[in-house]
Amino acid sequence: MKFRIGELADKCGVNKETIRYYERLGLIPEPERTEKGYRMYSQQTVDRLHFIKRMQELGFTLNEIDKLLGVVDRDEAKCRDMYDFTILKIEDIQRKIEDLKRIERMLMDLKERCPENKDIYECPIIETLMKK
């Protein structure tokens, strides 16, 4: 079955411009065209767009998705390649979690030192943030 760009957009929950953008980036292949120039997309493109959206939901950037699709598209790709890619993403997420925990601790500390009845120019939160 083939889909025009509007049908593909509706089916995948994206807009037409997103599809064109992904084409320019090479995330999805350039589609066949009708004699009148309409783009006609395959079910394979539908599956690929669903994959891209799911990866974005999991926190992958378009650059990371492009690299991942490069692994998927290689004929000689092995499951180990996906495993290695996943390990790198897990390590990246763990670093981000540690950074967020550090920021949370700092903000909790600032919140505890904030007397609510002081004027803004005496606020320890602002004083601390301006010093660093």
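Residue 1 is the first one shown; counting continues down the chain.
Cβ atoms are placed via backbone N, Cα and C, with glycine included.
In this structure the noted substitutions are not present, so the sites keep their original residues.
Annotated in Swiss-Prot:
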- 2-71: domain 'HTH merR-type' (DOMAIN)
- Cys79 to Ala or His: Loss of mercury binding (MUTAGEN)
- Cys79, Cys114, Cys123: Hg(2+) binding site (BINDING)
- Cys114 to Ala: Loss of mercury binding (MUTAGEN)
- Cys123 to Ala or His: Loss of mercury binding (MUTAGEN)
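Each residue contributes its Cα atom, and for Cys79 (mutagenesis position) and Cys123 (mutagenesis position) these two points are 55 Å apart. When the Cα atoms are compared, Cys114 (mutagenesis position) and Cys123 (mutagenesis position) turn out to be 7 Å apart. For Cys123 (mutagenesis position), applying a Cβ distance below 8 Å and a minimum sequence separation of six or more within one chain yields Cys114.
For Cys79 (mutagenesis position), other Cβ atoms within 10 Å of its Cβ number 7. Just so you know, the Cβ of Cys114 (mutagenesis position) picks up 13 other Cβ atoms within 10 Å once every protein chain is counted. Summarised as a single figure, the pLDDT of the domain 'HTH merR-type' (2-71) averages 94. In the three-state DSSP scheme, Cys114 (mutagenesis position) falls into the coil class. The helix, strand and coil residue counts that DSSP assigns across the domain 'HTH merR-type' (2-71) are 43 helix, 6 strand, 21 coil.
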